[in-house]
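Take a look at the structure set out below.
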Amino acid sequence: MTDIPDRKEAVISLWPEFAKAIVSGKKTVEFRRRIPLPALSARIWIYATRPVKSVIGFAYLEAIVQGDVNTLWSRYGREAFLSEQQYRDYFEGTEKATAFLLRDHQPIRPINLDQLKEIRANFQPPQSLTWLRKEETQKLVSLTSQVE
């Protein structure tokens, strides 16, 4: 029987400055244009893109809010750790936005791309997010508890 992802564990790719801000708790909202929606309370593993190329922590999904670009900026912009201009540039050409409200941010010892490929042979950093299967999550968790 194949272990099908249940939308409770996912990896999301972010630029390093935003990834670090999430795991430190400074950034509590992540905005996206179009993205598959995880289950509420899902654990979102934070992958920092180049030059870091590692999972550096996780946070839990408290809520998903979808709506008008202007409304979401007004409501959550202060928690997003980005400028209004960056936000406007990202959402240029669309009227709808999705906000992930994050809680319980946890930095971890970085898990690099080679280690991620040991968990999933064809692992590629996701464009938006990728679901994890139960056995993949277990392997990821075991790597977070290993002593260097």
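One is the number of the first residue shown, and numbering goes on along the chain from there.
Keep in mind that glycine also has a Cβ here, set from the backbone N, Cα and C atoms.
For the domain 'ASCH' (13-70), the DSSP counts in helix, strand and coil order read 11 helix, 27 strand, 20 coil. Positions annotated as domain 'ASCH' by Swiss-Prot: 13-70.
Under its mutagenesis entries, Swiss-Prot includes Y47 to F with the note: Significantly reduced binding to ssRNA and ssDNA, and impaired ribonuclease activity.
K53 to E appears in Swiss-Prot as a published mutagenesis result, with the remark: Reduced binding to ssRNA and ssDNA. No effect on ribonuclease activity. Long-range Cβ proximity for K53 (mutagenesis position), meaning a same-chain Cβ under 8 A and a gap of 6 or more residues, is found for N112, L113, P125.
Listed in Swiss-Prot as a mutagenesis experiment, S128 to A is described as follows: Slightly reduced binding to ssRNA and ssDNA. No effect on ribonuclease activity. When secondary structure is read from DSSP and collapsed to three states, S128 (mutagenesis position) falls in the coil class. Under a cutoff of 8 A between CB atoms, and with a sequence separation of 6+ in the same chain, the neighbours of S128 (mutagenesis position) are I12, S13, R32, R34, I35, P36.
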